[in-house]
Structure formats: structure tokens, C-alpha cells
Amino acid sequence: MSDKTVKSTNLMAFVATKMLERQEDLDTCTEMQVEKMKTSTKARLRTESSFAPRTWEDAIKDEILRRSVDTSSLNKWPELKQELENVSDALKADSLWLPMKSLSLYSRVSNQEPSSIPIGEMKHQILTRLKLICSRLEKLDLNLSKAVLGIQNSEDLILIIYNRDICKNTILMIKSLCNSLI
């Protein structure tokens, strides 16, 4: 009778050992998934850094460097703007003058000066970038939700849930910003 007890104990120990090995395999797979997510996130951040927001001053400086323009041509722009503001009231009231004024504000004075981006184009560029960021955040949220399924460690689980909440809130903020720009 003791022989049967030994066999059942050995069988239970064998099953317990196999379960522990399987758990270790699952933990390893989860760690590998988290590492893959980290590396892909770092790669995305590197590619998204090319879309870093720039100020108008930076854009103008880049345009000047690209075209090798001296800064004296930039000094003409405030003078031209001042001349437009000094136009007589009779011309300002004329309905034909208003479209010409708005066109002249966005037109180039010479081939050497950087042009301003019209509001429509700028808004389109901003919306395009925000939609790209939003789609990448949604993909990250999906990957985080998949990673939650395999995690057994409570600290990692809490961290992933926290990051998903941040991700969802950021997506909502970007979508509301897009709606306000439209």
C-alpha cells in the first residue's frame, strides 16, 4: 500500500514540477513580449522625433540656411507689413482690397524670403500629425491590452494598466483637440 502512495506522490510531484516549468515558460514569454514592446516603442520614438514640433523662428532659420539667404532680406518683412497697415481707410473699406491684403500677407516679397504657411495648410499639417500620433497611441493601447493577458506579476500588471489609462486619456485629449481644430 505504501508503494501506491509513493507512486501518487511522485505523480503529484511530477505534475507540480511540470506546472512550475510551464509557469516559468509563460513568465519568460511575457518578459519577452514586454522587451519587444519596449524596443518597438523606442524605435517609434526615434521615428516620431522627426515630427517634433518646431517654432516659426526655427522654420524660418531652417529655410534661411537651406536657401543660404542673408538676414537683411528678413528685415524687409516688418516694413512691408507696416506699409499695409498704413494704407488709407478708404482702401481698407473697399471690399476688393481685403482679399488682396490677405494674399499679400502670405505672398513672397522676393524669391529669397521664406513664405508664410497659409492657415489652411498649417491646420491640415497639424491635423495630419495629430491623427498619426493618435493612431500610434491606439496601436500601443492595443499592444498593452494584449500584454495584460500574459502577465502574472502584479507590479507589471498595475504598471501596464496605469500606462493604458494614460494612453486612453491622451487619445481622448488628441481627438478633442482635432475636433476643435476642425
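Positions of Cβ are set from backbone N, Cα and C atoms, glycine also.
Every residue here is the original one, so none of the noted swaps is modelled.
Among the sequence features in Swiss-Prot, the mutagenesis site Met100 to Ala is noted as follows: 90% loss of nuclear export; when associated with A-103 and A-105.
Annotation of the published mutagenesis Leu103 to Ala in Swiss-Prot: 90% loss of nuclear export; when associated with A-100 and A-105; the original residue is retained in the structure shown.
In Swiss-Prot, a published mutagenesis experiment is listed as Leu105 to Ala, annotated 90% loss of nuclear export; when associated with A-100 and A-103.
Taking the Cβ of Leu127 (mutagenesis position) as centre and 10 Å as the limit, one finds 14 other Cβ atoms among all the protein chains shown. Under mutagenesis, Swiss-Prot gives Leu127 to Ala with this note: 90% loss of nuclear export; when associated with A-130 and A-132.
Annotation of the mutagenesis experiment Leu130 to Ala in Swiss-Prot: 90% loss of nuclear export; when associated with A-127 and A-132. Sequence-distant neighbours of Leu130 (mutagenesis position) (same chain, six or more apart, CB under 8 Å from its CB) are Ile174, Leu177, Cys178, Leu181, listed in sequence order.
Here the residue is the original one, while Swiss-Prot reports the published mutagenesis Leu132 to Ala with the comment 90% loss of nuclear export; when associated with A-127 and A-130.
A helical conformation is recorded for Leu127 (mutagenesis position) in the three-state DSSP classification.
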